[in-house]
Amino acid sequence: MDRMASSMKQVPNPLPKVLSRRGVGAGLEAAERESFERTQTVSINKAINTQEVAVKEKHARTCILGTHHEKGAQTFWSVVNRLPLSSNAVLCWKFCHVFHKLLRDGHPNVLKDSLRYRNELSDMSRMWGHLSEGYGQLCSIYLKLLRTKMEYHTKNPRFPGNLQMSDRQLDEAGESDVNNFFQLTVEMFDYLECELNLFQTVFNSLDMSRSVSVTAAGQCRLAPLIQVILDCSHLYDYTVKLLFKLHSCLPADTLQGHRDRFMEQFTKLKDLFYRSSNLQYFKRLIQIPQLPENPPNFLRASALSEHISPVVVIPAEASSPDSEPVLEKDDLMDMDASQQNLFDNKFDDIFGSSFSSDPFNFNSQNGVNKDEKDHLIERLYREISGLKAQLENMKTESQRVVLQLKGHVSELEADLAEQQHLRQQAADDCEFLRAELDELRRQREDTEKAQRSLSEIERKAQANEQRYSKLKEKYSELVQNHADLLRKNAEVTKQVSMARQAQVDLEREKKELEDSLERISDQGQRKTQEQLEVLESLKQELATSQRELQVLQGSLETSAQSEANWAAEFAELEKERDSLVSGAAHREEELSALRKELQDTQLKLASTEESMCQLAKDQRKMLLVGSRKAAEQVIQDALNQLEEPPLISCAGSADHLLSTVTSISSCIEQLEKSWSQYLACPEDISGLLHSITLLAHLTSDAIAHGATTCLRAPPEPADSLTEACKQYGRETLAYLASLEEEGSLENADSTAMRNCLSKIKAIGEELLPRGLDIKQEELGDLVDKEMAATSAAIETATARIEEMLSKSRAGDTGVKLEVNERILGCCTSLMQAIQVLIVASKDLQREIVESGRGTASPKEFYAKNSRWTEGLISASKAVGWGATVMVDAADLVVQGRGKFEELMVCSHEIAASTAQLVAASKVKADKDSPNLAQLQQASRGVNQATAGVVASTISGKSQIEETDNMDFSSMTLTQIKRQEMDSQVRVLELENELQKERQKLGELRKKHYELAGVAEGWEEGTEASPPTLQEVVTEKE
């Protein structure tokens, strides 16, 4: 502490000369270095002073530029070490502000040069912490923040001083190690905690009931918070991103402490940002972001996409108020005219309006008109007369002002007498205060005795502080070896708990000692400071009154002197009249010279305009030639790549090729229009260049799409398409070559290009998949037809089931009748459920069309969404077909000629088809739609009905098989052995057939997916759709 005080003592010279390490070099370099050090010394002393006002930005900026100039902070620290930072709190506060700016925006070596002063900053922080009022606590907390910032950037050198990093740099800082990210998050929490403590302490020290942000003292305390706001915005953003990354790698319970600490800091930061944004001081300097209403939910990974990084905006500086408005030419002309009228009026006032008929006007008597000089003389006489009148008015006005000032002086003399009376009272109070001051001095001597008795306590406190430093170093060691501590959790937990307990004991002892010292020192200083402040305020008021009296006396002397000045000005005006007469002739000579110079300038301007027009024409021609050559190069490269191997792995589609051909046709029309406009107006070349460039790129795309489409086409169409693409490329090159000369439109004929495009379009339409043969305008009608046909098929199937049930009741009895009734009843329930599903699907489709078509018709909506429409058509067909097949299978089962397995398979197929219909309907539906909920409920009803059909079929099959059990009672051993062998042979045959049938089923499904993909508009080259509900149920069985 003593070392810090001695190194920062004040020297008599307010601008100390910095001792720099100069080498023996050229005298010029030494002079430059000395000038730099002098400039830095002046700026640092102006930025860091004892006045309670905010640091001026220009002085801080000069300090920042100085660090970049010398690539370090040696000059800054050499000047700061001479300032009494430990004896003046305002000086220390402004030092912290400037040093914070240097750490953020200065040269990176500022941190390295400042590390040697870490201990001095810590000692100064502890010293200022003993003061509970004024800037003491503020300086203590700010110094702790700067110490934390230096330690953080020392441990994490990847973070710059201003904390501006990209997401990739943030990931690199953690080296892709979860332990590093864990430790980095803890350090960011500590860093942000120090920032928030300073923020909160500054606000608590201000009286928020008044407009403190517009006072100089309030701005002095609020100015450093701009740097704090910038740091807090970045730290909050990085903390959120790191916590999301940790939650993706570690369990949520492990990070519970991180989340609790983040919630606490989030609440504080949000409140401080809101309070800061309402202060008038910050509104004109910085735009403070507002945090979201609720904190991020780290347990939901998708919440990271909702996070918006807070951005602090510092507006550009306003224009200088010193700039003067520039008068326009018309305003100057009006001013000259008004002055001319003023001169005329003043001349008439002096010589009279009949001056032209004066007997001394010889020109008028002789019949000769007055020349310009006579007019000028007349105007000057009028001006002199006006000035005399103005002078008389000013004399009158000055006399009135003098009388007012005399009255004001009388009032001030009365105020002065009152002030003298108050001064006498203040002198009496001062005597009383001196008596009390003597008493305080005696008390102070007693206090010094008490302080000497506390020296032993301070030595003990220093010993305890040394123990605390050792424990803190041990704790830092433990944090750095975090990974080892995780493996030895039990032993380390015990050690950390012991260290924390010891630290708590030391902190308690240190706090008790600090409180006792603070109470003893404050009691003596508080009364002395209050009395001195009252005496100083009285002296300042007296000095202010004396200064006002001197100003008033000076204004009286100025008024008397102004009268003498007016007389001198009148004499000067008479002299100026004579000079104007001689100057008029000189101006006529200058005017003739200027006219001649104007003619020469006009000739030069005409020749320059002609040369510039020619130059612009040449540049436009060069630009057109360059654009055409670039377009030809793009097309030629596309033609050269037709045979290159990389295209083998790029399979294209015919619809992409046709889309590109359509775009080329439109581009050719636009190019012809642009060419016509260019021939009519050569200055407008932008549209022509754009059209040429667009045609080149579209042609390249068409050739590439044609080459990739050939890879999937049959050999003969592929060869034709390749040849057509080549011919189109050559025709395009020829067309572009015809644009080189500025001829008529006949030189650039696009007929050959259009023919090649027509040929490519015809081949592409032949290569389109069969599923796209339906005209888009017919899709809407086809959807309605297929849905109606499906409903009709369901109603027909229901009627047939009722008919079969009636026949079975009439012709069957016993177990067979029971089985048939159960199966047919479940089939009837299934058909009813399907009918409800179709009605719900129609309602949902109608809602989708009404909400999505806008002003278009339903047919136009279906045509616009053709692939979705084709999916609906396919699903409707599948439902109707499945219902018909199931009824046929049920009829055969009832008659005894069918298999129960066919009925189960048909049920599964109907369930899969209805699921496809539901999925196709849900694609464009609103998730909150009531019709969608009804459709999903109907789908669940279909699934339940399908399960009922399968269950009844299995039950009926088991009942019938129980009646057909074999009777082995009458068979011999040989017969049983024979039938056993036959059964084994049959089992082997059935297993072989089952294997072959499964392979056949796989091939059928593969082919079905391919055909379904083409029919429903699936993208070529994609995988097959997921298996249907029927396939899933079959595999489970």
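Glycine is treated like the rest: Cβ placed from N, Cα and C.
In terms of DSSP helix, strand and coil, the domain 'ENTH' (32-160) has 94 helix, 0 strand, 35 coil. If you look up Swiss-Prot, you'll see 32-160 marked as domain 'ENTH'.
For Lys56 (mutagenesis position), the number of other Cβ atoms no farther than 10 Å from its own Cβ, over all displayed protein chains, is 13. Per Swiss-Prot, mutagenesis Lys56 to Glu is noted as: Abolishes 3-phosphoinositide-binding; when associated with E-58.
Quoted from Swiss-Prot, the note on mutagenesis experiment Lys58 to Glu is: Abolishes 3-phosphoinositide-binding; when associated with E-56.
When other Cβ atoms within 10 Å of the Cβ of Phe432 (mutagenesis position) are tallied across all protein chains shown, the result is 11. The DSSP secondary structure for Phe432 (mutagenesis position) is helix. In Swiss-Prot, a published mutagenesis experiment is listed as Phe432 to Gly, annotated Abolishes HIP1-induced cell death.
If you look up Swiss-Prot, you'll see 771-1012 marked as domain 'I/LWEQ'.
Just so you know, the Cβ of Arg1005 (mutagenesis position) picks up 14 other Cβ atoms within 10 Å once every protein chain is counted. Swiss-Prot documents Arg1005 to Glu as a published mutagenesis change and attaches the note Reduces AR-induced nuclear translocation.
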Proximal residue to Phe432 (mutagenesis position) among mutagenesis positions Lys56, Lys58, Arg1005 (C-alpha distance):
Lys56
Structural state of Arg1005 (mutagenesis position), classified by DSSP into three states:
helix
Euclidean distance between Cα atoms of Arg1005 (mutagenesis position) and Lys58 (mutagenesis position), Å:
78
Using C-alpha atoms only, work out the spacing between Arg1005 (mutagenesis position) and Lys56 (mutagenesis position) and round it to an integer in Å.
80
